[in-house]
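Here the structure is laid out as structure tokens; the discussion comes afterwards.
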Amino acid sequence: MSNIVVLDNGGGLIKAGQGGERDPTTVIPNCLYKPLSSKKFIHPSPLTTLSDEIDLTSAAVRRPIDRGYLINSDLQREIWSHLFTSLLHIAPSSSSLLLTEAPLSIPSVQRTTDELVFEDFGFSSLYIAHPQSLVHLYEASRQPDSILSKTQCSLVVDCGFSFTHAVPVLHNFTLNHAIKRIDLGGKAFTNYLKELVSYRSINVMDETFLVDDAKEKLCFVSLDLLRDLRLARNGNTLIKSTYVLPDGVTHTKGYVKDPQAAKRFLSLSEKESVVVMDKVGERKKADMNKNEIDLTNERFLVPETLFQPADLGMNQAGLAECIVRAINSCHSYLQPVLYQSIILTGGSTLFPQLKERLEGELRPLVPDHFDVKITTQEDPILGVWRGGSLLASSPDFESMCVTKAEYEELGSARCRRRFFH
């Protein structure tokens, strides 16, 4: 068996490594960026060193994937070339590739991807998988006695960088006719937070990496929106958190001023919140001279758009309704099993209290005689890659792949039929 490279090619991050391993060899941003100190765009570095080595203040960003689909093959080729040569140190001609691709991709994008793999890099064979099917495979292997494993059926909710999918999976194949999508993901959340902060305090519209870091460290899902809005309006310090901006001298990246205080509100009981609600704090205007930003209701209004897309002017259903619509599109025999096998994956599921909020909103929409069980992956960012690594270690993997010779003889469209039935 040839060397197998597993590549989870996300819109935000690339996870890559050798098949059969537990964790990927490297995780890098799927982009090129140009810091203010540089005259040219720089290849991405692994996440463990990215923020420490380079000042990303006002860095320009170029991405090959937009809204989940490949739009710049030349840029993707450049990023992959750096990945294979400098980080993975592999020879594509003697390697097989397991590559993830967003569901419902259009034929022109599929052809471009196949050309990159076989014609530009010369991989010996290729297997394309939907990320959600790999999540299902990994979770079924982790829970051999669960209903998910016994029925080989699940509903994967993938809140990724570009958008959110509710995908029914049966026997490791996605049921494409039942897939539902919300056009919201990590990128949209970051952009919304940039707009809120820029309107209320200082202009951070060019600070993509900075605001993204603040979002990941400070945002959470509200379990009682009206209560939290009242607390924020009253200037209550339990909601407020401060994010310190880099000054370029003592520190080149932002950080949370008091991490423990930022988590304090999450542990409040309902009785305590009623007491503190009556304590009105002094509301102050933003100090434009301070090198920091204060976040109050922004912390929960940003993730709230996942449940209320109408807040952004979008005519789309929220997350709970999206899940119900996806399950209702499946055969009635599958529906009770799908409600018991809901899996949350993707970086945006890391918002605190998201699972609890989803359970509360989903239960009233589900028939009383159906049980609802939601599980969150142990690592929602690496879950897809780990499923791919598991599939790559299967003895049947090579027979599932399309070889370069088959691609050259039959073309992209004919070869694709082997991946998705």
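Cβ coordinates are placed from backbone N, Cα and C, and glycine is handled just like the others.
Pulled from Swiss-Prot, these are the features on record:
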type: VARIANT; residues: Leu231 to Pro; note: In strain: cv. Aa-0
type: VARIANT; residues: Thr250 to Arg; note: In strain: cv. Ri-0
type: VARIANT; residues: Lys263 to Arg; note: In strain: cv. Di-0 and cv. Kil-0
type: VARIANT; residues: Lys271 to Glu; note: In strain: cv. Cl-0
type: VARIANT; residues: Lys290 to Glu; note: In strain: cv. Kil-0
type: VARIANT; residues: Leu301 to Ile; note: In strain: cv. Yo-0
type: VARIANT; residues: Ala310 to Ser; note: In strain: cv. En-2
type: VARIANT; residues: Asp311 to Val; note: In strain: cv. Oy-0
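DSSP gives Lys263 (variant position) a helix state.
Ranked by Cα separation from Leu301 (variant position), the variant positions Thr250, Lys263, Asp311 are led by Asp311.
DSSP classifies Thr250 (variant position) as coil under the three-state reduction.
For Lys263 (variant position), the spatially nearest entry among the variant positions Leu231, Thr250, Ala310, Asp311 is Leu231, judged by CA separation.
Looking only at the variant positions Leu231, Leu301, Ala310, the densest Cβ neighbourhood within 10 Å occurs at Leu231. Rounded to a whole number, the distance between the Cα atoms of Lys290 (variant position) and Thr250 (variant position) is 15 Å. Ala310 (variant position) sits 23 Å from Leu231 (variant position), counting Cα to Cα. On the backbone, the CA of Leu231 (variant position) and the CA of Asp311 (variant position) stand 20 Å apart. Cβ neighbour count for Lys263 (variant position) (all protein chains, 10 Å cutoff from its Cβ): 15.
Put plainly, the variant positions Thr250, Asp311 were compared by Cβ crowding within 10 Å, and the winner is Asp311.
Here the C-alpha separation of Asp311 (variant position) and Lys290 (variant position) works out to 30 Å.
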